[in-house]
Amino acid sequence: MAVTITLKTLQQQTFKIRMEPDETVKVLKEKIEAEKGRDAFPVAGQKLIYAGKILSDDVPIRDYRIDEKNFVVVMVTKTKAGQGTSAPPEASPTAAPESSTSFPPAPTSGMSHPPPAAREDKSPSEESAPTTSPESVSGSVPSSGSSGREEDAASTLVTGSEYETMLTEIMSMGYERERVVAALRASYNNPHRAVEYLLTGIPGSPEPEHGSVQESQVSEQPATEAAGENPLEFLRDQPQFQNMRQVIQQNPALLPALLQQLGQENPQLLQQISRHQEQFIQMLNEPPGELADISDVEGEVGAIGEEAPQMNYIQVTPQEKEAIERLKALGFPESLVIQAYFACEKNENLAANFLLSQNFDDE
């Protein structure tokens with residue numbers, strides 16, 4: 001007797017597939033590919049998750065006792081890396097707006113990074129390792145050629161009410177709330193990366209999560225190889241990046257807004273970060289050498305990647321000053337108000353909502 005399998009993606013898309021109980025998980029993946037398309041859902045890149053476990057290809061569907069009232073989560077990892085070189089990403093032809101400041105081109109060292117096609121021989125387990133592979137879950141890396149790349153960079157990082165929704169969705173996969181919260185925190189609220197952490201192990205967790213044997217073996221590989229190829233290495237000595245890292249470690253929810261601001265003021269750098277998101281997150285997780293004042297990040301996001309350290313002060317119009325004063329009247333420290341105001345692109349209402357949604361500790 002045929003059964004109906006309900007499947008849901010991390011983008012909240014739901015669809016159904018009819019299966020015979022004796023058909024294997026591999027057959028289910030093939031049916032998903034046939035219905036949703038080989039480019040979006042290749043069999044080799046699919047991971048099916050039910051009750052917190054990855055379904056094995058050669059196991060019949062009946063063995064997992066999937067309740068038709070529940071759903072199976074579909075994740076897709078990038079396995080066909082050659083697609084990145086065969087055709088440009090779909091994008092709007094309009095380029096991202098440039099800031100009035102002249103930005104230097106991204107360092108050529110970033111372009112010497114091995115092309116994706118050179119890594120086609122790697123196994124899917126290597127591509128899903130959270131700390132050693134530059135590949136990431138499909139959809140988690142913003143499109144580098146999009147006119148709205150700063151919005152793309154922030155769109156995969158959820159905050160506010162979306163955070164609670166995504167938290168509930170991931171918990172529905174069979175994970176406890178505490179583990180999901182820890183995974184989201186480690187991934188800076190990136191739901192795709194959080195699920196990867198739940199499957200392969202949360203960085204800094206005392207006990208590794210139970211992923212596949214291959215994934216655990218890959219995670220043990222030394223990170224020196226990836227570090228040696230890091231095209232964002234030049235950021236380490238940038239005082240603006242060091243301040244940004246300190247602020248984000250204190251308040252991870254600021255990352256989407258800061259990335260969006262960076263995309264407006266330095267789109268070339270955001271494009272490079274988008275191509276190497278894994279290394280960028282690793283650098284943000286590194287402990288800072290010196291504790292920076294949280295106010296030091298004000299106005300400096302756009303200066304990251306430049307050689308102009310003179311951007312230490314910002315000028316505000318009388319209207320902007322009045323908005324800052326009104327936000328201060330809500331009871332928040334001036335440094336936090338300024339930080340939130342500029343991180344939210346001088347949107348007073350958005351900044352107020354952000355400040356009220358955070359639990360800042362006055363220093």
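Cβ coordinates are placed from backbone N, Cα and C, and glycine is handled just like the others.
Those substitutions? Not in this structure, it's all original residues.
As given in Swiss-Prot:
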- 1-81: domain 'Ubiquitin-like' (DOMAIN)
- 161-201: domain 'UBA 1' (DOMAIN)
- 318-358: domain 'UBA 2' (DOMAIN)
- LYS47 to Glu: Impairs UBL-UBA domain interaction and enhances ubiquitin-binding; when associated with Glu-77 (MUTAGEN)
- ILE49 to Ala: Impairs interaction with PSMD4 (MUTAGEN)
- THR77 to Ser: No effect on interaction with PSMD4 (MUTAGEN)
- PRO333 to Glu: Abolishes interaction with HIV-1 vpr (MUTAGEN)
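In terms of Cα spacing, the mutagenesis positions LYS47, ILE49, PRO333 that come within 10 Å of THR77 (mutagenesis position) are LYS47. Counting only the Cα atoms, the space from PRO333 (mutagenesis position) to ILE49 (mutagenesis position) is about 44 angstrom.
Within the same chain, residues at least six positions away from ILE49 (mutagenesis position) with a Cβ under 8 Å of its Cβ are LEU55, VAL72, VAL73, MET75, MET173, GLY174, VAL195, LEU199.
Listed mutagenesis positions: LYS47, THR77, PRO333. The one with the lowest count of other Cβ atoms within 10 Å of its Cβ is PRO333.
Secondary structure of the domain 'UBA 2' (318-358), assigned with DSSP and counted as helix (H, G, I), strand (E, B) and coil, comes to 31 helix, 0 strand, 10 coil.
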